[in-house]
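Reviewing the structure listed below.
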Amino acid sequence: MIEWIIRRSVANRFLVLMGALFLSIWGTWTIINTPVDALPDLSDVQVIIKTSYPGQAPQIVENQVTYPLTTTMLSVPGAKTVRGFSQFGDSYVYVIFEDGTDPYWARSRVLEYLNQVQGKLPAGVSAELGPDATGVGWIYEYALVDRSGKHDLADLRSLQDWFLKYELKTIPDVAEVASVGGVVKEYQVVIDPQRLAQYGISLAEVKSALDASNQEAGGSSIELAEAEYMVRASGYLQTLDDFNHIVLKASENGVPVYLRDVAKVQIGPEMRRGIAELNGEGEVAGGVVILRSGKNAREVIAAVKDKLETLKSSLPEGVEIVTTYDRSQLIDRAIDNLSGKLLEEFIVVAVVCALFLWHVRSALVAIISLPLGLCIAFIVMHFQGLNANIMSLGGIAIAVGAMVDAAIVMIENAHKRLEEWQHQHPDATLDNKTRWQVITDASVEVGPALFISLLIITLSFIPIFTLEGQEGRLFGPLAFTKTYAMAGAALLAIVVIPILMGYWIRGKIPPESSNPLNRFLIRVYHPLLLKVLHWPKTTLLVAALSVLTVLWPLNKVGGEFLPQINEGDLLYMPSTLPGISAAEAASMLQKTDKLIMSVPEVARVFGKTGKAETATDSAPLEMVETTIQLKPQEQWRPGMTMDKIIEELDNTVRLPGLANLWVPPIRNRIDMLSTGIKSPIGIKVSGTVLADIDAMAEQIEEVARTVPGVASALAERLEGGRYINVEINREKAARYGMTVADVQLFVTSAVGGAMVGETVEGIARYPINLRYPQSWRDSPQALRQLPILTPMKQQITLADVADIKVSTGPSMLKTENARPTSWIYIDARDRDMVSVVHDLQKAIAEKVQLKPGTSVAFSGQFELLERANHKLKLMVPMTLMIIFVLLYLAFRRVGEALLIISSVPFALVGGIWLLWWMGFHLSVATGTGFIALAGVAAEFGVVMLMYLRHAIEAVPSLNNPQTFSEQKLDEALYHGAVLRVRPKAMTVAVIIAGLLPILWGTGAGSEVMSRIAAPMIGGMITAPLLSLFIIPAAYKLMWLHRHRVRK
């Protein structure tokens, strides 16, 4: 089949070249127009349900809202995890779906089930779907600053809410623009309880009057002078004077009682659950641009910047927009870095080809397969919808060296055959027809084996395709692009390369012996191979012993899920204890931001505590997320690295009650979306009794702090909230004609504040809040004395119908699949994650006694690593079986297929030792490198075995037991190995040359790519030894055994 394709391609070379030209043009177009991003979209398919229940405590929110929602969502088809968050006034439910679920199908199914449960929610409470986005979509953040002092926080927040937000939402693929920080303006109706009692007016009557006085109505239309006039009756509250003139009732003598008679109306701040701060200089308002899932971040950010630049002239005097996070900077750095590495690889590979072949046009034949293979890969990427990012470009980068292997072997074989023809016909001139025949025969001779070897490299990545979840989405693009590049190279090797050789390998072909590099290789390899053939069993014994040496470095390298990617920015997310007030949170935020700004490498600090106004942010008030923008690396102090900056930041920011955590922004949001855990290692304690869960979590926290490598450990306190319980006495309430609902309504309105509508001021809307004065509700004793007007117009106090007690309770409730859960956040430093987790598991098993009904599970990145390892342990053996079948089909001998498969472990030895030497940990990235190495090692074995078989087949006497001799066998093996050392050395050299820029490179994405490249480069030391020495020795023993059997 392969032979037929080669011959037909050469026969129709004009059409093939036209096809290659078309591919190059099409590929160039796709390269220019392929969307770019820093990382693949790693988000799980997620639907968020947000429900506001203002003023309600977390336990009430959990019982009345979150629990009905989570238990219902467990039945949604395709849902794998349902997480619930109940906090003060808000419920968040995150429904995580199985991989491959269409996000809009998921939203429709959640909406369907939401309709079923809506009737079980409290009156007036409505659950809403969040945007079709996730926390990973936070691509651009900005702050509004007024350095002139003309505008306060309320003005800045109004500018954000009613101007900037709507302008930015018009940009395509912006799912949401979330406001954060500042102060929301609120009209506050502060009731005087004594005056209210004096006039005999209840709180409910005031609420009703406010609602009735803030409306507009239409009166249809009338016709005047042949024109139509529409009638409207204005009634919106727009000024404080409008509020003061609201009539509550009329006295017996007809004198009206106005709102101003019983209340003070003022403009003040709405209760805050989110605070923003800039550079330690004070509070600001800001916004977060959230990208719609699966869309092009770079294009959207560019559009956002253009829009903000346009809007600058419309801003009030003194107000400026300060960019506090811009993901496009990371995208540009990552793409520029990988594109530069690809160019470096192309140049180095070209130089290596020219040095070995000693013939410029022959080198060009090999080099041209690189851009053509790149075009093929990008064309398939375009149809699949893959964007260009660190991982997809990285797949092409690690394939570059192997892509030219087939071309190199074909060119070298063509050189050999042309040289032999000249030797056989010293007086003849090679005509065009004969040249094409020689080159076609040379291609056919090695083409099938080369195609199989490239197919093996392609199939070696099957285990990566089977990875699930976040790890599958991360490494899938790399596996796809490497596969496309290698498949393209395999196709080019049998279709285009033979034609290019026919056109370009012309003129005088320098003999191999004329190249000093080739002479040096033969001079070194010749005596060594003779010794190997003389002692083949000893050679195999040494190889087996060398494989055993990897046991020592394997015990030292440790393990992790992924190395931390340097995104150029940092996220400071300290864990704090619950129950902090808004004022204390703002003070703490400013202190930490000021300390962070003191580090010279920091350019800007945008601190946030609490949540932004979006369903994608469920942060409680005590949760800090500070975005740190670093200066360009060339402006750092000499010798500073990201690790050293983090260490200095950690030593600088030391405040009581804070457990520091420094993480990359994108990586952290991905982890929180996938597992819910913001730290690299997390432990989830689940159960039914909150006190038992809390006690166990605190025990685990104490145990974790004793484990080597644990930098910080903090357990969430479920019972850390402070409560004032109003325990209604039903019997006493009944004596005054009041029901439990009446008392609860009074507490909700007088203490919590009742929202009684909003003002309409152009496009702006501001809330109206009704409540008692602060002095009447600032202590338990004050609450007891709150006056109540009963339905029977009796004056009583709250203490007459309820007991007021101070207690503790949950500040926030988390559930996973409807089970209450407490999370312990653990940050590990100076030690690999796997070793830390193993010691943690051992320590918890020995020192923590599980309570009945509780369970402990490790989460975070460790959970992802365990899942990836489980999948790879299953799929790697299956892939080896597939490769074995291909080898059998190529050689038609079980022994030869087994020889190549069994020798692959020897090739991995160098990779493991290089990992240890460079201080890298085993991870999914290094595992990917080892899988790629195994494919290349199998290719080396196939090529060597092909040459050895050709050499032996050229000596017919070796197949005859009567004429067989070990000396003749050694001579044949010598010809197959030593005289073909050039192509084997070239394949090794181009792969190493292609990978070195990746290994030693810096910049965005280099952390992952260097760990993929390291095993491959280390393996390129032992894999050639496998090909050059072990396979000839083993093949000799196989032939000797075959000869004995024949005799």
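Cβ atoms are placed via backbone N, Cα and C, with glycine included.
Swiss-Prot documents MET573 to Ile as a published mutagenesis change and attaches the note Loss of copper resistance. Look at MET573 (mutagenesis position): DSSP puts it in coil. In sequence order, MET623, VAL624, GLU625, THR626, LEU661, TRP662, VAL663, ASN668, LYS678 make up the list of same-chain residues 6 or more apart from MET573 (mutagenesis position) whose Cβ falls under 8 Å from its Cβ.
Under mutagenesis, Swiss-Prot gives MET640 to Ile with this note: No change in copper resistance. For the recorded site, MET640 (mutagenesis position), the DSSP three-state label reads coil. Taking Cβ-Cβ distances under 8 Å and a sequence separation of 6 or more, the neighbours of MET640 (mutagenesis position) in its chain are GLU601.
Per Swiss-Prot, mutagenesis MET738 to Ile is noted as: No change in copper resistance. Annotation note: MET738 (mutagenesis position) sits in a coil segment as assigned by DSSP. Around MET738 (mutagenesis position), a 10 Å sphere centred on its CB holds 23 further CB atoms from the protein chains shown.
Look at MET792 (mutagenesis position): DSSP puts it in coil. For the published mutagenesis MET792 to Ile, Swiss-Prot gives the following note: No change in copper resistance.
According to DSSP, MET812 (mutagenesis position) sits in a coil region rather than a helix or strand. Counting only same-chain residues at least 6 apart in sequence, those with a Cβ under 8 Å from the Cβ of MET812 (mutagenesis position) are PRO58, PHE85, SER86, GLN87, PHE88, PRO578, PRO620, GLU716, LEU718, GLY721. MET812 to Ile appears in Swiss-Prot as a published mutagenesis result, with the remark: Slight decrease in copper resistance.
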C-alpha spacing of MET738 (mutagenesis position) relative to MET792 (mutagenesis position), in angstrom:
9
Neighbour count (Cβ, 10 Å) for MET792 (mutagenesis position):
8
